[in-house]
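Note sheet for the following structure.
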Amino acid sequence: MVKLENSRKPEKISNKNIPMSDFVVNLDHGDPTAYEEYWRKMGDRCTVTIRGCDLMSYFSDMTNLCWFLEPELEDAIKDLHGVVGNAATEDRYIVVGTGSTQLCQAAVHALSSLARSQPVSVVAAAPFYSTYVEETTYVRSGMYKWEGDAWGFDKKGPYIELVTSPNNPDGTIRETVVNRPDDDEAKVIHDFAYYWPHYTPITRRQDHDIMLFTFSKITGHAGSRIGWALVKDKEVAKKMVEYIIVNSIGVSKESQVRTAKILNVLKETCKSESESENFFKYGREMMKNRWEKLREVVKESDAFTLPKYPEAFCNYFGKSLESYPAFAWLGTKEETDLVSELRRHKVMSRAGERCGSDKKHVRVSMLSREDVFNVFLERLANMKLIKSIDL
């Protein structure tokens with residue numbers, strides 16, 4: 001039986017006037033506050049001093065296609081990918097964005113603008129990242145159109161397939177589904193937000209036309225709003241840069257400088273054998289611990305389901321490892337509206353229907369603060385007990 005901590009309101013976000021029974025656990029979003037404790041222990045190693053006269057210009061490097069990319073961030077990105085071995089950076093253009101969300105929109109815009117006919121179909125295999133729907137429908141562009149689930153897509157003409165691997169929300173390793181290798185109008189955007197060794201085995205060095213990464217899910221620094229794209233084709237990269245210029249006239253330099261500093265510190269910790277010092281070892285152990293606790297709660301219940309992930313050899317750690325995804329794809333064996341049932345127990349989650357799936361599934365963030373996660377486990381276990389009593 002899994003041992004749960006005594007219930008208490010999470011210290012940093014609780015209101016002392018709210019009883020514990022009324023506290024709402026919000027695991028709908030992927031706010032990665034789980035890593036706060038690690039970075040707190042790092043003390044001043046990530047501190048950046050910015051004077052009032054620093055970083056005032058729009059421009060960073062006018063010789064770079066992405067002229068608002070700070071050179072020190074570009075170097076830090078290349079160095080980290082080199083150490084981890086998860087993506088090729090040679091002969092590529094690095095485009096920085098305000099998170100990978102802006103970069104995904106920029107990539108869809110770029111590929112659509114270069115297509116021979118429009119609107120270009122945009123698809124993703126279900127269950128898919130729910131925000132893809134919003135990103136491709138919100139501005140009602142005539143250049144592209146959301147066509148939904150890639151599994152059943154057979155429409156002729158240009159299309160863009162969004163491939164997230166490991167997948168958000170279910171954590172599975174994904175490849176393209178539509179697969180039209182001889183079609184020069186077939187384009188793919190690979191989202192590798194979670195392809196890092198604390199979440200999944202690094203099985204190969206990814207080498208695709210457009211690869212997206214986000215600072216927030218590597219280190220937990222979501223508030224910095226930094227992402228980057230590794231792009232092979234110069235014209236696509238130029239179009240992406242143009243989109244970002246029109247959308248936000250570049251990307252915050254303060255955020256870029258801070259990101260570069262933290263990525264460099266992270267890279268240095270990779271040399272350490274200490275689990276408390278080496279960020280990826282720390283993160284993997286934390287995620288393993290959380291997944292083991294969640295699986296124990298689910299095992300003791302006959303009501304819930306979780307995916308199983310095969311072991312794979314991780315080139316970074318040099319051994320076979322399991323995956324510990326950033327989100328849990330929680331299901332129920334009954335024909336139950338699970339998001340509503342969890343809400344009834346004051347747990348917020350992402351409805352499976354928003355991800356192209358069904359009401360029996362929800363996406364639950366595994367990246368909350370430890371005390372919030374423990375409250376979630378206790379409430380999930382209590383739902384199991386209520387189920388048993390009803391039977």
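One-based numbering along the chain as shown.
Cβ coordinates are placed from backbone N, Cα and C, and glycine is handled just like the others.
Every residue here is the original one, so none of the noted swaps is modelled.
In Swiss-Prot this protein carries:
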BINDING   Tyr58, Ser100, Thr101, Asn168, Asp191, Phe192, Ala193, Tyr194, Thr214, Phe215, Ser216, Lys217, Arg225  pyridoxal 5'-phosphate binding site
MUTAGEN   Pro166 to Ser  In wei8-2; loss of activity
MUTAGEN   Gly171 to Glu  In tir2-1; loss of activity
MUTAGEN   Lys217 to Ala  Loss of activity
MUTAGEN   Lys217 to Gly or Arg  Reduces growth rate under shade condition
MUTAGEN   Gly250 to Ser  In sav3-3; reduces growth rate under shade condition
As a whole number of Å, the Cα atom of Ser216 (pyridoxal 5'-phosphate binding site) is distant from the Cα atom of Pro166 (mutagenesis position) by 15
Top Cα neighbour of Thr101 (pyridoxal 5'-phosphate binding site) in the set of mutagenesis positions Pro166, Gly171, Lys217 = Lys217
Across all the protein chains here, work out how many other Cβ atoms are within 10 Å of the Cβ of Thr214 (pyridoxal 5'-phosphate binding site).
-> 23
For the binding-site residues Thr101, Ser216, which Cβ has the most other Cβ atoms within 10 Å, all shown protein chains included?
-> Ser216
Compare the C-alpha of Thr214 (pyridoxal 5'-phosphate binding site) with the C-alpha of each of the mutagenesis positions Pro166, Gly171, Gly250, and give the closest one.
-> Pro166
If we count other C-beta atoms within 10 Å, could you say which of the mutagenesis positions Pro166, Gly171, Gly250 has the fewest?
-> Gly250
If you measure every Cα to Cα distance among Tyr58, Ser100, Thr101, Asn168, Asp191, Phe192, Ala193, Tyr194, Thr214, Phe215, Ser216, Lys217, Arg225, the residues said to bind pyridoxal 5'-phosphate, what is the biggest one in Å?
-> 34
Rounded Cα distance in angstrom between Arg225 (pyridoxal 5'-phosphate binding site) and Pro166 (mutagenesis position) is 21
Out of Tyr58, Ala193, Lys217, Arg225, the listed recorded positions, fewest other Cβ atoms within 10 Å surround the Cβ of Tyr58
Where does Asp191 (pyridoxal 5'-phosphate binding site) sit in the DSSP three-state scheme?
-> strand
At the level of the C-alpha atoms, what whole-angstrom distance separates Tyr58 (pyridoxal 5'-phosphate binding site) and Gly250 (mutagenesis position)?
-> 7
Please report the DSSP secondary structure of Tyr58 (pyridoxal 5'-phosphate binding site), reduced to three states.
-> coil
